[in-house]
Structure formats: C-alpha cells, structure tokens
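Each remark here refers to the structure printed beneath this line.
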Amino acid sequence: MSIFPTRDSRDLSSRRRSLIDWEFPQMALVPLDQVFDWAERSRQSLHDDIVNMHRNLFSLEPFTAMDNAFESVMKEMSAIQPREFHPELEYTQPGELDFLKDAYEVGKDGRLHFKVYFNVKNFKAEEITIKADKNKLVVRAQKSVACGDAAMSESVGRSIPLPPSVDRNHIQATITTDDVLVIEAPVNEPNYKAIKLSPEKGLAIQPSEVQERQLAVKNKEGLEIVTAEDGSKKIHLELKVDPHFAPKDVKVWAKGNKVYVHGVTGKEEKTENASHSEHREFYKAFVTPEVVDASKTQAEIVDGLMVVEAPLFK
C-alpha cells in the first residue's frame, strides 16, 4: 500500500505549537495528568524542541546509499541467540535506532501516535511516495528537471525500521511549508495505563502496583530473552528494588537496543528548630540483542521485585 502526502498550510513550528496548544479530549486514552504534564513542559521547551527536530530530520539519499543505510540499521538490530547473549559484556554507542525514543506523541484523537520527520526540500508532494511493510517505512522521492533539450532525473529515498505495533492502515503524511515531511500513525493497543510521556525521556513506562502478579517470576535477577511458541521474542527483566521506592518513583524506557530503569524518591521534614531531607536514587541500563517495542512494555513491582516484559522486533 502506498501513501501520498498532502500539503499543510503551516510550517513545522506552527504545526508543533498547535499540537500542544489545543484542548485535549476527555476521552484521551493516555492518562490525562500525563498528557497535561507533557504538554506543559513541551510548551516551555518549544524553541529547543523545534531546533532539535530540524537537527534530527531524516534526510533522503540516493537509492544505493539508502539501501546501504537500512542494511546497516538491520545489522544493528540482528538477533543474537539467547544462549550467546551476555548483556554485561555488551557495549553500544548512540546509533540510527535512537530516534525510536522520541518517536511517540499524543495525537489529537487522544491516542498514542508514532511520528517521524523527513527533510524533503525541493520536492513536491506529488513526487513523494511512502510505503510501509512488515518491518520498515520507505520514503521515495523522484523528479525530472529539464536542462535544455535533455532531462535530468533525481531519485532519492530513505528506509527506517517501523515498530510492529504501528497501525499501518492509518498512516498519514503531510508536508509543511518549510519542506518537512511528517509521517504519523496511531499505535495499536499500547499499555496506556502505564505510559508516561516526557520531553526528556520520550515514552516511558511506570510499573504497576498490583496485589497479585500478572507477569511470571523466574527468580533470576537480570535480563534474558524469552521465545514464545509462535517464535516471537520478548525481554524478561527482573530487578530488586529497595522498599523505599514506590512504583510511582520508578520509570522504564528504551533507547535503541538498551532498556533503562531509573528510580528517584525523597522527602523533607521540617521542625521548628531543624530540617531534614532524604534523597534516594538508582539507575540501571541493560543491553538487548534487538530493539524493544516500547509501547507494549509491561512492568510491575511486588514485594520489592520489579518484573519488566516487552516484545522485540526486527
């Protein structure tokens, strides 16, 4: 299925401002307090946000370079057999997959959306075609320019990984007046109750506080890869958490092929003659052999043990 972009009468800055200046619908599936918090902090950092968006635009490249770039990304996402995978020995640097951390936002329909941006300067909307398949999003642009009696053809494109949770039947694409192609689509059935949005960490998950566990416990601290009967894979992470940390004090998020866990809590007591403050914090990072589908992450804390599960995708 091909998607053809339409023209937007606004530039990227105006479009971004409209996203955070409208009244969020009461039927929003993302918890409203989180939506308002995300919107307020986004308003405060709007200028920096726009600068970063322009800096991180995907560029279109000649087809050969495009294929090589996607092949490089897919190698970065290649699976490693669980028995050969040792997270403590792995080391990764920021790469092309890091865009996934910031690729989720609340849409005007109150749902979680996957959204990416491309630089399409010098191309018209009718010269651009977008296709989505099982594991990637492909943008192609082609035009011919008359040069005397001859015609020169320019063909460029870009492929990026597309999470399986993205609703491929509702992908929309628009081009702003400053030549930015915006592609977005809702996410299928994300874990709305646990979602936490922030400009700093992007999409994060807050562990649930449950009386009875929904996730299996293996009593083996650390991260491992579990393969289901249908061949799909997911991470299973168990981590002991100090009793001082409530579920609301802990956040889990993914960036590229790493999963991060951050907990912070504190209290301040004041009397007439003295004051006392207490601050506790921990930070953990785990490398995964593939990329985590962050919108489908589940996490819970019971009796000081946190369990996290999230599907992987290639």
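Here the Cβ of each residue, glycine as well, is placed from N, Cα and C on the backbone.
Substitutions noted, but not modelled.
What Swiss-Prot records for 95-200 is domain 'sHSP 1', and it gives sequence analysis as the kind of evidence.
Its Cβ taken as reference, Cys147 (mutagenesis position) is surrounded by 8 other Cβ atoms within 10 Å in the chains shown. Mutagenesis annotation in Swiss-Prot: Cys147 to Arg, described as Abolishes formation of tetramers. No effect on dimerization; the structure shown retains the original residue.
Taking DSSP states H, G and I as helix and E and B as strand, the domain 'sHSP 2' (216-314) has 6 helix, 62 strand, 31 coil. Residues or ranges marked as domain 'sHSP 2' in Swiss-Prot: 216-314.
Averaged over the domain 'sHSP 1' (95-200), the predicted model reaches a pLDDT of 84. The residues of the domain 'sHSP 1' (95-200), classed with DSSP into helix (H, G, I), strand (E, B) and coil, number 16 helix, 57 strand, 33 coil.
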